[in-house]
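As given in Swiss-Prot:
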DOMAIN    79-186  domain 'C-type lectin'
VARIANT   Leu65 to Ser  In allele CD94-01 and allele CD94-03
VARIANT   Phe85 to Leu  In allele CD94-01 and allele CD94-03
VARIANT   Gly96 to Ser  In allele CD94-01 and allele CD94-03
VARIANT   Phe155 to Leu  In allele CD94-04
VARIANT   Asn167 to Thr  In allele CD94-04
VARIANT   Pro168 to Ser  In allele CD94-03
VARIANT   Tyr176 to His  In allele CD94-04
Amino acid sequence: MAAFRTTAWRLISGVLGVICLVLMAALGVLLKNSLTKRSVQPGPSADLQEEYNLHEEEESCLGCLGSGCYSCQEKWIGYQCNCYFISNELKTWKDGRDFCVSHNSSLLQIQTRNEPAFMKFSTSFYWIGLSYDEEHHAWLWEDNSTLSQDLLPFFKSVNPKNCIMYNPRGRILDAYCEKKFRYICKQQLI
């Protein structure tokens, strides 16, 4: 009877050992296939490339923000080589723009979809520095640069006669320019 128990345990442990080996082999094959597929991709995705570019820009600014060579004004937020003022005060689009100009900045100009990532917690809408130029039939930023193609789809359904508001969660709205909303100023450091 004792020999039977020993033999049964040996048989069970042998079967379990074989199952473990098969599972480890399968895991190895899956891991190898996963790594191979990643290395076959032609290049980084646009989002990864953008994230890399932002990281490079951030690295170039590490020595600047707060070190004395560049610093943001009081109540302004430093982020990726820029200073941002996020208002709590409600103003018309023009009054918001005038405030920004008086502080050597402009209403927010969004250059990438991820630019205002530092304020994703907010649910408010803010005036930004984009308006429709009737003469050129194009959306222009305050510096007269055109709206980038990757941002253009967000502006298809807005009324060109209105001013543009942005929500940090990625929503774009238009509103009568004389309405009062919060606004965001942006000052480029570099």
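Backbone N, Cα and C atoms are what each Cβ position is placed from, and that goes for glycine too.
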Residue from Phe85, Asn167, Pro168, Tyr176 whose C-alpha is spatially nearest that of Gly96 (variant position), among the variant positions: Phe85
Give me the non-local Cβ neighbours of Tyr176 (variant position): same chain, 6+ apart in sequence, Cβ-Cβ under 8 Å, ordered along the sequence. Asn162, Cys163
Looking only at C-alpha atoms, tell me how far Asn167 (variant position) is from Phe85 (variant position), rounded to the nearest Å. 15
Within the domain 'C-type lectin' (79-186), what mean pLDDT does the predicted structure show? 83
Residue among variant positions Gly96, Pro168 with least C-beta crowding, 10 angstrom cut-off: Pro168
At a 10 Å cut-off from the C-beta of Asn167 (variant position), count the other C-beta atoms across all protein chains. 16
Composition by DSSP (helix, strand, coil) of residues within the domain 'C-type lectin' (79-186): 19 helix, 36 strand, 53 coil
Counting every protein chain present, what is the number of Cβ atoms, excluding its own, within 10 Å of the Cβ of Phe85 (variant position)? 19
Euclidean distance between Cα atoms of Pro168 (variant position) and Phe85 (variant position), Å: 14
